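Participant: My questions will all concern the structure given below.
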Amino acid sequence: MALVARSICVSYDEIAGICNNVSHRNFKKWVQWKNPFLFQDDARRNIRFNDRKLSCTKFIGASEKLQHSKSPKSGLISCGWEVNSSKVVSNAVIPKKWNLLKLKVVEVTAIVACTFFVMSSAQAVDALKTCTCLLKECRIELAKCIANPSCAANVACLQTCNNRPDETECQIKCGDLFANKVVDEFNECAVSRKKCVPQKSDVGEFPVPDPSVLVKSFNMADFNGKWFISSGLNPTFDAFDCQLHEFHLEDGKLVGNLSWRIKTPDGGFFTRTAVQKFAQDPSQPGMLYNHDNAYLHYQDDWYILSSKIENQPDDYVFVYYRGRNDAWDGYGGAFLYTRSATVPENIVPELNRAAQSVGKDFNKFIRTDNTCGPEPPLVERLEKTVEEGERTIIKEVEQLEGEIEGDLEKVGKTEMTLFQRLLEGFQELQKDEEYFLKELNKEERELLEDLKMEAGEVEKLFGRALPIRKLR
């Protein structure tokens, strides 16, 4: 997917008291939440907040230092950013009540052009083609995406996927977290309609199985009712919690009302739903096709490797699948439908044989959690995030200890003791916790309500900050 960055304009009304009342670290988190594209090592950006009561300058680079400075008092907001420390891409002075969306639409060209400064040279050619196409063919969709918090967060999330071995899977997880109508519209233009983003080719990981390994008969009417996915092969598509699917026949097709949960980083979740329709191959009962879909023109082909439907607790349907869409040709996986929420152990030998018929090992499948319990209380989610922060601090201390032992003479009297570092780390963590809990009912809650962001979206942007409940 294409990556974008944006210039930042923040009004005094939005950040009243922030610069004067919070630490560098907390202010950085607040700005990063509002503007996730800021924190790039390869770029230096300048934001100025000018008003009668507030004056602060933020320079963000490798050191990420916050400085406060005095400036002439005015009723205007001056905003801009620089790339490579010298070339000014965008700089504008606008009235305080200016509609920011209008400004962003005007600056779309500069926004996408800035992508090149944060992308590796190996990606430059493809990035040039993609950005040129987006500027020419998807200007409106791109502008809407930048102006939408969820879509902008999705783009920020996609940046973390660059050059990873699991880049495509990472991108899909970003889509799971931040999917909404604006994201869909952007993808439809960039991927399907104008094909600005090249399709990922089939690498043969999920080949079409031999017809001889499929079931010889399958009555779709027997598939009526509720089924759990209790085990899945592909962690990207198959291993979500609380996968409860309900099927019925309609006009000769099998219609599935699907639901599943997406975990948020703090241990919470939100629920996704979808409706899919399958037609049975007239000559191969064990093959079901889900084609003719508008979104990304996706097509999923199901191959039923084994099944037993006898109105018993251990009923099951074992499905291997492969698919294609405008973004990816040849994705696939396998999953087990069961009437029970967990895998009946007595059917495992049958599942092992069926998985081996397509070159897979059922022992490597992931058992899903279908208890479908309530969301953990806020206290537990806070504790989980704090524990993760503590583990990170301890890891950093251990790394420091190794460096000190390896070069003790050079460190001399200037290094801090490990216990001092550990104590300061915990104190900083405690300050962050107290601040976010204290401010949850003030500025941050008001901002969240205005943006209508979900807890998972906010947590993704805050990184290691404390989790926040979903706001309805």
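Cβ coordinates are placed from backbone N, Cα and C, and glycine is handled just like the others.
Just lifted these from Swiss-Prot, have a look:
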| type | residues | note |
| --- | --- | --- |
| MUTAGEN | Cys131 to Ser | No effect on activity |
| MUTAGEN | Cys133 to Ser | Loss of activity |
| MUTAGEN | Cys145 to Ser | Loss of activity |
| MUTAGEN | His245 to Arg | Total loss of activity; when associated with R-248. Total loss of activity; when associated with R-248; R-291 and R-297 |
| MUTAGEN | His248 to Ala | 40% loss of activity. 55% loss of activity; when associated with A-245. Total loss of activity; when associated with A-245; A-291 and R-297 |
| MUTAGEN | His248 to Arg | No effect. Total loss of activity; when associated with R-245. Total loss of activity; when associated with R-245; R-291 and R-297 |
| MUTAGEN | His291 to Arg | 55% loss of activity; when associated with R-297. Total loss of activity; when associated with R-245; R-248 and R-297 |
| MUTAGEN | His291 to Ala | 99% loss of activity. Total loss of activity; when associated with A-245; A-248 and A-297 |
| MUTAGEN | His297 to Arg | 55% loss of activity; when associated with R-291. Total loss of activity; when associated with R-245; R-248 and R-291. Total loss of activity; when associated with A-245; A-248 and A-291 |
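Give me the structural setting of these features: burial, nearby parts and distances.
Facilitator: In the three-state DSSP classification, Cys131 (mutagenesis position) falls within a helix.
The local packing around Cys133 (mutagenesis position), expressed as other Cβ atoms within 10 Å of its Cβ over all shown chains, amounts to 17.
In the shown protein chains, 25 other C-beta atoms lie within 10 A of the C-beta of Cys145 (mutagenesis position).
Residues near His245 (mutagenesis position) in space but far in sequence (CB under 8 A, at least 6 apart, same chain), listed by position: Lys226, Trp227, Phe228, Ile229, Gly256, Asn257, Leu258, Ser259, Tyr337.
The Cβ neighbour count for His248 (mutagenesis position), using a 10 Å radius over every protein chain in view, is 14. In the three-state DSSP assignment, the secondary structure recorded for His248 (mutagenesis position) is strand.
A C-beta separation below 8 Å, combined with a sequence spacing of at least six in one chain, links His291 (mutagenesis position) to Ala279, Gln299. A coil conformation is recorded for His291 (mutagenesis position) in the three-state DSSP classification, outside any helix or strand.
Non-local neighbourhood of His297 (mutagenesis position): Ser192, Asn325, Asp326, each in the same chain, at least six residues away, with C-beta under 8 Å from its C-beta. Under the three-state DSSP scheme, His297 (mutagenesis position) falls in the helix class.
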Participant: Go through the mutagenesis positions Cys131, Cys133, Cys145 and tell me which ones have a CA within 10 A of the CA of His248 (mutagenesis position).
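Facilitator: Within 10 Å of His248 (mutagenesis position): none of them.
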Participant: Cys145 (mutagenesis position) to Cys131 (mutagenesis position): how many Å between their Cα atoms?
Facilitator: 14
